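Written out below as structure tokens is the structure these notes cover.
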Amino acid sequence: MEGSKASSSTMQVSFVCQRCSQPLKLDTSFKILDRVTIQELTAPLLTTAQAKPGESQEEEANSGEEPFIETRQDGVSRRFIPPARMMSTESANSFTLIGEASDGGTMENLSRRLKVTGDLFDIMSGQTDVDHPLCEECTDTLLDQLDTQLNVTENECQNYKRCLEMLEQMNEGDSEQLQRELKELALEEERLIQELEDVEKNRKVVAENLEKVQAEAERLDQEEAQYQREYSEFKRQQLELDDELKSVENQMRYAQMQLDKLKKTNVFNATFHIWHSGQFGTINNFRLGRLPSAPVEWNEINAAWGQTVLLLHALANKMGLKFQRYRLVPYGNHSYLESLTDKSKELPLYCSGGLRFFWDNKFDHAMVAFLDCVQQFKEEVEKGETRFCLPYRMDVEKGKIEDTGGSGGSYSIKTQFNSEEQWTKALKFMLTNLKWGLAWVSSQFYNK
């Protein structure tokens with residue numbers, strides 16, 4: 001209960017729900033409770049219980065309390081619960097309100113009504129498992145729960161009744177049959193228990209085997225993971241090696257292509273390109289000769305002679321030929337021939353022009369000596385190839401080259417007492433003979 005002072009002459013008292021603690025507004029009927037109403041509310045739950053003659057009176061005489069009687073009706077056990085003593089003035093829950101009021105009698109009546117109401121709630125709480133008072137919602141919820149319990153109890157009661165009726169209808173033969181069935185069921189139970197024990201033993205064995213298998217499976221999983229890591233590492237290495245192998249194969253393929261290309265390449269033809277430019281014979285684009293209409297610089301003529309000496313020297317080395325009387329010394333635009341009979345004698349294959357050119361015959365001797373070397377090369381080739389023949393016949397003693405297939409004239413390779421046109425033509429015929437010799441060497445020593 002909770003109380004608050006609303007005014008100097010009025011005391012408000014309220015009760016709260018024992019479940020949700022919400023304040024309650026009591027019904028007006030609680031204000032007009034009389035003794036008869038209170039006795040009806042506090043009457044025992046079961047009023048049909050009858051005690052055995054003599055026992056009830058004896059208990060009432062001995063104890064002075066209302067009896068606790070258990071009766072049976074229709075196979076249902078019923079118990080009589082005596083009511084609680086409400087009107088005891090010694091109750092521990094009694095109280096008296098003291099407050100200011102204009103009328104002392106009014107306060108006394110209020111205190112009495114509240115005491116009666118509180119005692120009534122205490123009695124109701126003592127007779128049930130539920131504390132009172134309750135609000136309307138909690139009461140509805142409680143009633144629903146009680147209805148559910150009542151339905152369950154009624155169903156149990158009906159089941160008990162049916163079982164009792166079945167037992168009453170059974171005769172002695174049925175009882176013996178049930179006893180036999182009970183023994184059989186007991187034996188079946190023992191057998192099943194034994195099977196259960198065997199199954200339990202087998203389960204333990206299987207559990208132990210399962211643990212071993214799980215441990216083995218875990219070990220295998222670890223090994224599999226290790227093998228997988230190793231496999232991944234080896235796979236990575238394999239991929240790297242495959243890439244390297246493909247790279248090497250591509251390099252080898254490219255090198256093989258270059259090698260095949262080089263094998264098909266004529267080194268002499270690629271190095272020494274002999275051709276003509278008008279009336280001039282050319283080697284590597286250097287003109288060999290001089291005309292009044294085309295005064296070629298002597299530096300270009302000297303360079304052409306250097307390439308010519310280098311070509312004949314390379315052809316002789318390829319054939320293993322050693323020239324008699326002279327040794328070729330390729331030295332760029334200052335190449336020369338060295339006399340084998342007189343080591344101190346050098347025959348230059350280069351000239352600077354001027355007046356000295358007309359009086360110095362060493363240049364002419366060098367060109368005649370070079371023509372001698374070309375003749376020796378021709379004779380060496382004819383030793384192994386009788387059908388070999390150069391297009392222009394060479395006369396070393398006279399220092400001339402004959403145009404046997406053309407006009408039939410001969411042209412001197414010397415510059416003294418010779419025109420520039422004939423000298424240039426003689427040099428052109430000499431380059432043509434060297435081109436034929438170059439072609440023969442390339443065909444014979446291509447794969448050597």
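Cβ coordinates are placed from backbone N, Cα and C, and glycine is handled just like the others.
Those substitutions? Not in this structure, it's all original residues.
Here Swiss-Prot describes LEU178 to Ala as a published mutagenesis experiment; the accompanying note says: Disrupts homodimerization, no effect on interaction with ATG14 and UVRAG; when associated with A-192. According to DSSP, LEU178 (mutagenesis position) sits within a helical segment.
Annotation of the published mutagenesis LEU178 to Ala in Swiss-Prot: Disrupts homodimerization, no effect on interaction with ATG14 and UVRAG; when associated with A-259; the original residue is retained in the structure shown.
If you draw a 10 Å sphere around the CB of LEU178 (mutagenesis position), it holds 12 other CB atoms from the protein chains shown. Where Swiss-Prot documents LEU178 to Ala as a mutagenesis experiment, the accompanying text is: Disrupts homodimerization, no effect on interaction with ATG14 and UVRAG; when associated with A-196.
Just so you know, the Cβ of GLU189 (mutagenesis position) picks up 11 other Cβ atoms within 10 Å once every protein chain is counted. Secondary structure from DSSP puts GLU189 (mutagenesis position) in a helix. Quoted from Swiss-Prot, the note on the mutagenesis of GLU189 to Leu is: Decreases interaction with ATG14, no effect on interaction with UVRAG; when associated with L-217, L-224 and L-255.
Of all Cβ atoms in the protein chains displayed, 12 besides its own lie within 10 Å of the Cβ of LEU192 (mutagenesis position). A mutagenesis experiment is reported in Swiss-Prot for this position, LEU192 to Ala, and the note states: Disrupts homodimerization, no effect on interaction with ATG14 and UVRAG; when associated with A-178.
LEU196 (mutagenesis position) has a Cβ environment of 12 other Cβ atoms inside 10 Å. In the three-state DSSP scheme, LEU196 (mutagenesis position) falls into the helix class. LEU196 to Ala appears in Swiss-Prot as a mutagenesis experiment; the accompanying note says: Disrupts homodimerization, no effect on interaction with ATG14 and UVRAG; when associated with A-178.
Here the residue is the original one, but Swiss-Prot notes a mutagenesis experiment at this spot, ALA217 to Leu: Decreases interaction with ATG14, no effect on interaction with UVRAG; when associated with L-189, L-224 and L-255. All protein chains shown were included, and the count of other CB atoms within 10 Å of the CB of ALA217 (mutagenesis position) stands at 12.
Annotation for GLU224 (mutagenesis position): no spatial neighbours, criterion Cβ-Cβ under 8 Å with sequence separation of six or more. Swiss-Prot gives this note for the published mutagenesis GLU224 to Leu: Decreases interaction with ATG14, no effect on interaction with UVRAG; when associated with L-189, L-217 and L-255.
For the recorded site, ALA255 (mutagenesis position), the DSSP three-state label reads helix. For ALA255 (mutagenesis position), no same-chain residue lying six or more positions away in sequence has a CB closer than 8 A to its CB. One mutagenesis experiment named in Swiss-Prot is ALA255 to Leu, and its note says Decreases interaction with ATG14, no effect on interaction with UVRAG; when associated with L-189, L-217 and L-224.
Counting only same-chain residues six or more apart in sequence, none has a Cβ lying under 8 angstroms from the Cβ of LEU259 (mutagenesis position). According to Swiss-Prot, the mutagenesis experiment LEU259 to Ala carries this note: Disrupts homodimerization, no effect on interaction with ATG14 and UVRAG; when associated with A-178.
Here LEU192 (mutagenesis position) is positioned 35 angstrom away from ALA217 (mutagenesis position), judged by their C-alpha atoms. When the Cα atoms are compared, LEU178 (mutagenesis position) and LEU192 (mutagenesis position) turn out to be 20 Å apart.
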